[in-house]
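Accompanying notes for the structure given below.
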Amino acid sequence: MLSKVLLNIAFKVLLTTAKRAVDPDDDDELLPSPDLPGSDDPIAGDPDVDLNPVTEEMFSSWALFIMLLLLISALWSSYYLTQKRIRAVHETVLSIFYGMVIGLIIRMSPGHYIQDTVTFNSSYFFNVLLPPIILNSGYELNQVNFFNNMLSILIFAIPGTFISAVVIGIILYIWTFLGLESIDISFADAMSVGATLSATDPVTILSIFNAYKVDPKLYTIIFGESLLNDAISIVMFETCQKFHGQPATFSSVFEGAGLFLMTFSVSLLIGVLIGILVALLLKHTHIRRYPQIESCLILLIAYESYFFSNGCHMSGIVSLLFCGITLKHYAYYNMSRRSQITIKYIFQLLARLSENFIFIYLGLELFTEVELVYKPLLIIVAAISICVARWCAVFPLSQFVNWIYRVKTIRSMSGITGENISVPDEIPYNYQMMTFWAGLRGAVGVALALGIQGEYKFTLLATVLVVVVLTVIIFGGTTAGMLEVLNIKTGCISEEDTSDDEFDIEAPRAINLLNGSSIQTDLGPYSDNNSPDISIDQFAVSSNKNLPNNISTTGGNTFGGLNETENTSPNPARSSMDKRNLRDKLGTIFNSDSQWFQNFDEQVLKPVFLDNVSPSLQDSATQSPADFSSQNH
């Protein structure tokens, strides 16, 4: 190698000497070899010179090595935190810090190529990192709690996101209109930033909720809101960007609302139809005999919903979210047992890696993006505006939900009891405060900010980036303390996860087939791992008794019927039990609105989309209860 370099230099010297001999007026100087670092080499920091393929491959390898090292550090930190039972700090916060430290080192180092390679790329984010998170969220969605709290979720997600975007947009527009920092943006751009900063991403908080086993109702409301909120924020942002450079008129509001509703509805329909298509393919073919091919096809077809929707100028996130929900509701029960387990863990694995990569990217972006323009006052105003907007979106809407709940319950109970009843709030104040605290922003906002147009693009991008990092660190880092301060109910779900193979979903159904029992259970697509645990002994006893009175939750509470007359003996805890029973009764009344869809689903849709006897049930019916116990270990 050294001899080649020396020969190359000697050849160039001879060539230059001969050239000067022919043309002595030529003042060209000897140029360094491309293989050797010179003043124009990217190693020395000149960004205008292209690398040769070998050097480019070397720098790309170093960039990937750094990213993988950060990812390994984040996952190892997660293991350490889990082992030491440190639940106040989450790995996502550490991922941001790791990214910030390495980003600062890269920024201070000579050269630019590694810095350019690890810079946040919106195309990578939307096409590679975000889809696994959305798909897993829809697939792992607790459908029972989601549909039971659908009203609260929809109110927070749709009107709440709209209120948040409008409040943030108006505050930023007024601030920039004052001209204190020489920034002048249009109202459409201000609304675009408002939509960007309205995209919540409570990954950190929900992970802490899982560790503390927070009340599933609160978890579902925050989780469901964040799912729909991201999709709605993206649709709102794209709608606002269509009015960039145009004067804001009153008719623009109705035009924007129409575009939003059309985009959301068509995207939802695309996702549901593709999910149903997968269910029908699994039902009418024998692909389940080849689990590896089956798992690959399910994953790829699900991804197709995302890219097809984006290609049609719709929302890929909405399509992928509802495709995941439909896959779990219908296609799951047509899969082979191996594919059920494989798909579950593939989705979880990809989502976990993507989440950590995203937070590492956020930390790196603070220092590796050289074009960012930081305006401290604008950042402070933006941070205050998201708090004001979150307050306007949470507390008034919570009171509205409580009012609807109260009116409906009083009307429903008026025929049962003639006396006035005190209806508990559907969303108590401490739950409202926790929902407010869970409104931290995430990488979706940063990725959307990369699409902002105009002269002040990098100023607004820097503002969004700093606000996102601050909310993750401040709100995410103080969540554990807020759970104690607000006295949020924890420990609602057993620590033991006995559903790794998901045999707990189908084992009771197999017992019914073996014993010829006609007991109807809720262990179907509307149930999940958070459903009441039913043991074999309870199953045998409940055949001669009222089943709801014999099912106990992991927390020790019992579900009683409306005509419950047992246990009339004095009990110190009787009053608290009565309150819980009353709340269960009221909840049953309030959630009865979704019963029509469940009946329609059971009687019409499932016979069309599902096998009469799913393959999983066929496999489990040939085994004894002891076999299920042995396979779970």
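Glycine is treated like the rest: Cβ placed from N, Cα and C.
Here the original residues stay in place, and none of the substitutions has been built in.
In sequence order, SER226, ASP230, LEU440, ARG441, GLY442, ALA443, VAL444, GLY445 are the residues near ASP201 (mutagenesis position), counting only same-chain partners six or more apart with C-beta under 8 A. Reduced to three states, the DSSP call for ASP201 (mutagenesis position) is coil. According to Swiss-Prot, the mutagenesis experiment ASP201 to Asn carries this note: Impairs protein-trafficking to the vacuole.
One entry in Swiss-Prot concerns the mutagenesis experiment GLU225 to Gln. Its note says: Impairs protein-trafficking to the vacuole. The number of other Cβ atoms within 10 Å of the Cβ belonging to GLU225 (mutagenesis position), over all protein chains shown, comes to 28.
Among the mutagenesis experiments that Swiss-Prot reports, ASP230 to Asn is described with the note: Impairs protein-trafficking to the vacuole. In three-state terms derived from DSSP, ASP230 (mutagenesis position) belongs to a helical segment. Packing around ASP230 (mutagenesis position) is summarised by its Cβ count: 28 other Cβ atoms lie within 10 angstroms of its Cβ, all protein chains included.
A helical conformation is recorded for GLU355 (mutagenesis position) in the three-state DSSP classification. All protein chains included, GLU355 (mutagenesis position) registers 24 other Cβ atoms within 10 Å of its own Cβ. Annotation of the published mutagenesis GLU355 to Gln in Swiss-Prot: Impairs partially resistance to osmotic stress and hygromycin; the original residue is retained in the structure shown.
What Swiss-Prot says about the mutagenesis result for PHE357 to Ala, Leu or Ile is this: Impairs resistance to osmotic stress and hygromycin, and blocks protein-trafficking to the vacuole. Cβ neighbour count for PHE357 (mutagenesis position) (all protein chains, 10 Å cutoff from its Cβ): 22.
Annotation of the mutagenesis experiment PHE357 to Val in Swiss-Prot: Impairs partially resistance to osmotic stress and hygromycin.
A mutagenesis experiment is reported in Swiss-Prot for this position, TYR361 to Ala, and the note states: Impairs resistance to osmotic stress and hygromycin, and blocks protein-trafficking to the vacuole. Counting only same-chain residues at least 6 apart in sequence, those with a Cβ under 8 Å from the Cβ of TYR361 (mutagenesis position) are GLY99, PHE120, PHE125, LEU129, ALA443.
In the three-state DSSP scheme, GLU365 (mutagenesis position) is classed as helix. Under its mutagenesis annotations, Swiss-Prot gives GLU365 to Ala the following note: Impairs resistance to osmotic stress and hygromycin, and blocks protein-trafficking to the vacuole.
A mutagenesis experiment is reported in Swiss-Prot for this position, GLU369 to Ala, and the note states: Impairs partially resistance to osmotic stress and hygromycin. Over all protein chains present, the Cβ of GLU369 (mutagenesis position) has 19 other Cβ atoms lying within 10 Å.
Quoted from Swiss-Prot for the published mutagenesis PRO376 to Asn: Impairs resistance to osmotic stress and hygromycin. Secondary structure at PRO376 (mutagenesis position), as computed by DSSP, is helix.
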Next item on the list: Count, for each of the mutagenesis positions GLU365, PRO376, the other C-beta atoms lying within 10 angstroms of its own C-beta, and report the residue with the smallest count.
Entry: PRO376
Notebook entry, point to check: Can you tell me how far the Cα of GLU225 (mutagenesis position) sits from the Cα of GLU355 (mutagenesis position), in Å?
Noted result: 18
Check: How far is it from GLU355 (mutagenesis position) to GLU369 (mutagenesis position), counting Cα to Cα, in Å?
Finding: 20
Next item on the list: Express the distance between the Cα positions of PHE357 (mutagenesis position) and GLU365 (mutagenesis position) as a whole number of Å.
Entry: 12
Note to self: Return only the integer: C-alpha distance in Å from PRO376 (mutagenesis position) to GLU369 (mutagenesis position).
What the structure shows: 17
